[in-house]
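Report on the following structure.
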Amino acid sequence: MEDAGEDPTTFAAHSLPSDPRLLATVTNAYLGTRVFHDTLHVSGVYNGAGGDTHRAMLPSPLNVRLEAPAGMGEQLTETFALDTNTGSFLHTLEGPRFRASQCIYAHRTLPHVLAFRVSIARLAPGSGPITLLLRSAFSPESPDLDLHQGPDFQGARYLYGHTLTPEQPGGPQQEVHMLWTPAPPDLTLGEGEEARTWDFLTAVGGSQAEAQACLTEALQLQARGALYTAHAQAWAQLWVECGLDVVGPLQLRQALRGSLYYLLSALPQPKAPGYICHGLSPGGLSNGSREECYWGHVFWDQDLWMFPSILMFHPEAARAILEYRIRTLDGALENAQNLGYQGAKFAWESADSGLEVCPEDIYGVQEVHVNGAVVLAFELYYHTTQDLQLFREAGGWDVVRAVAEFWCSRVEWSPREEKYHLRGVMSPDEYHSGVNNSVYTNVLVQNSLRFAAALAQDLGLPIPSQWLAVADKIKVPFDVEQNFHPEFDGYEPGEVVKQADVVLLGYPVPFSLSPDVRRKNLEIYEAVTSPQGPAMTWSMFAVGWMELKDAVRARGLLDRSFANMAEPFKVWTENADGSGAVNFLTGMGGFLQAVVFGCTGFRVTRAGVTFDPVCLSGISRVSVSGIFYQGNKLNFSFSEDSVTVEVTARAGPWAPHLEAELWPSQSRLSLLPGHKVSFPRSAGRIQMSPPKLPGSSSSEFPGRTFSDVRDPLQSPLWVTLGSSSPTESLTVDPASE
């Protein structure tokens, strides 16, 4: 979808931003750095005790800059570009005689490998040598690691050591082992040579053997001339399998592409074996050193702001994120015990252990709404995948149950109101602390408890009576006279709030609201939300107005929702003035949701994925490809007049067949694999087709969820459909059904 011939996938400039925090990042699921930065980080490697724990700084061999020697006597054009198609950062110098380029990347299929390559090509006749400089400031030192130099391995230097201070007393001091091929001070295209390329590798592991094995694998690919090709092809395949685009303004398209690129960069390649998630922090793996981007800690940002879009495009990574919460459950149980409560209280700021590592106690004690965000992520995952194995055998049920137990021990009964109260909390609006009955938090309590009860029933487990009693009787503040939800007991309209809070009710938090109340909540809080608040706020106001079909207000807020994106590499800052966390995945996640869930109207429910597309001015078409739902991959696109849905792949014969139920006609259209189905734009739901009648031919398993037959995410056997012949299209007028 090209707009006026512009490419929304490559972000180029002739100079770098003056603020080095805004340089592009290159990351994969294990390693991350900013280009031309002296530090790299390793996933899950933290140094420092308690609230001082932060991502350990490892010196980066990629901190090398290509330069022309002084006095070369040529006018050179310098270009810097982030190519999202290949997950690569390119620095190019071009003159009349030559073109030299440096390509920096975090390898997509070898996550323990970072690399850069330098190429020099002759452009004009002549045979003289051409020499370029490589400026490096590498120093084998770190304030966080006790590092030592070891023997070279296959031409690579070796640096190893361990963190200085464990997160908790007696905890592990994590090992880091790094091998790298050092860059020389200059490179020369020899006399008579037309072109040449040099590769420089960095391999990092948790042991010497792991680092050596990873470097060896990379060197083998390099010897075959396939090192960069394997990386670029993996990115190309990823973009084939998932995508998000609009026919609309270039800046919006670039914002969508950049946000999805940075989020996908934090995740493993689909079907990658052995991936262990150590959580996603607001600034990503490229940031998080001491006193930087919240020290690399994991917040509710992961579960509420990043997770929903990840789930739709990459359910394996979504499961790995939930496994991080399962793995840190012991820490959450201890957090609750330390506060005098039962069950689990997930840390407001979490690192390796799951114990609270927030430097300021007030947030760890009061922002209990993180628990609700964690359980909501488990709920969305369950409805999307029906992966009962995660809950039956892999610890998911333990998390959901422990949070339910925490809520029941944390609430207090009010005889006067005959309601359960939740006192002394802080909601997302951090301008107000120690409040009673945050409406956002209390609705999350309801949601957590009701999901816990429903899941217990599906698992054949007893349901404690207190769970539904608290869910039904917890106070949900509502002002009948003014027809809106006060943020908490005693909130007065007009009080300034920090960020989206009450407006999260309805989406992303499931909660039934009349259109009038939804509108009033939006109007009241939009007027008093601080313009200095974090980036994800305005995307949720945009979603709210999309729900109400107010396209004008929604479009203005959608544009405002990516105003924190900095040029030229589309790196986000937490706050509009450029302060706060950078490469702010939280803000990107909120913005992506504004399109993936706002424009489409997608809502993941127990019955299916509902849709209700809305067209905004200046956007004539929205396309979302590679959506996952119960073992099926779908493409969903719409314009002013029509909606098109196509099932493009199935994970196996156990994946249920789907249909689209249109509203209000109740027409049901079969979504046959390999066929496009188009219908006039309307609301509806994508859902499982009813089981075949007895005796009919079917590959489905009537009466059983597909997770009963096979774990849907363990080595899925994706079958791509329609690749050998043109995809058939079926256009349906529901009125004729």
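Residue numbers in this text run from 1 along the chain shown.
Using N, Cα and C of the backbone, Cβ positions are placed for all residues, glycine too.
Original residues throughout; no substitutions modelled.
Because the structure is a prediction, the values reported are computed rather than measured.
Marked as active site, proton donor by Swiss-Prot: GLU430. Within 10 Å of the C-beta of GLU430 (mutagenesis position) we count 17 further C-beta atoms, all protein chains included.
A simple way to gauge crowding: the CB of TRP300 (substrate binding site) has 22 other CB atoms within 10 angstroms, across all the protein chains here. Taken residue by residue with DSSP, TRP300 (substrate binding site) is part of a helix. If you look up Swiss-Prot, you'll see TRP300, ASP301, LYS498, GLN499 marked as substrate binding site.
The Cβ of ASP301 (mutagenesis position) has 27 other Cβ atoms within 10 Å, all protein chains considered. Among the mutagenesis entries in Swiss-Prot is ASP301 to Glu or Asn, noted as: Abolishes catalytic activity.
Here Swiss-Prot describes ASP429 to Glu as a published mutagenesis experiment; the accompanying note says: Abolishes catalytic activity. Its Cβ taken as reference, ASP429 (mutagenesis position) is surrounded by 26 other Cβ atoms within 10 Å in the chains shown.
According to Swiss-Prot, the mutagenesis experiment ASP429 to Asn carries this note: Significantly impairs catalytic activity.
DSSP assigns GLU430 (mutagenesis position) to coil in the three-state reduction, placing it in neither a helix nor a strand. One mutagenesis experiment catalogued in Swiss-Prot, GLU430 to Asp or Gln, is accompanied by this note: Abolishes catalytic activity.
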Inter-residue C-alpha distance, ASP429 (mutagenesis position) and TRP300 (substrate binding site) (nearest angstrom): 13
Cβ-based neighbourhood (8 Å from the centroid) of the substrate site, residues TRP300, ASP301, LYS498, GLN499 excluded: PHE299, TRP305, PRO428, GLU430, ALA500, PRO534, MET536, THR586
Tertiary neighbours of LYS498 (substrate binding site) (same chain, Cβ under 8 Å, six or more apart): PRO428, ASP429, GLU430, TYR431, THR529, SER530, GLY533, PRO534
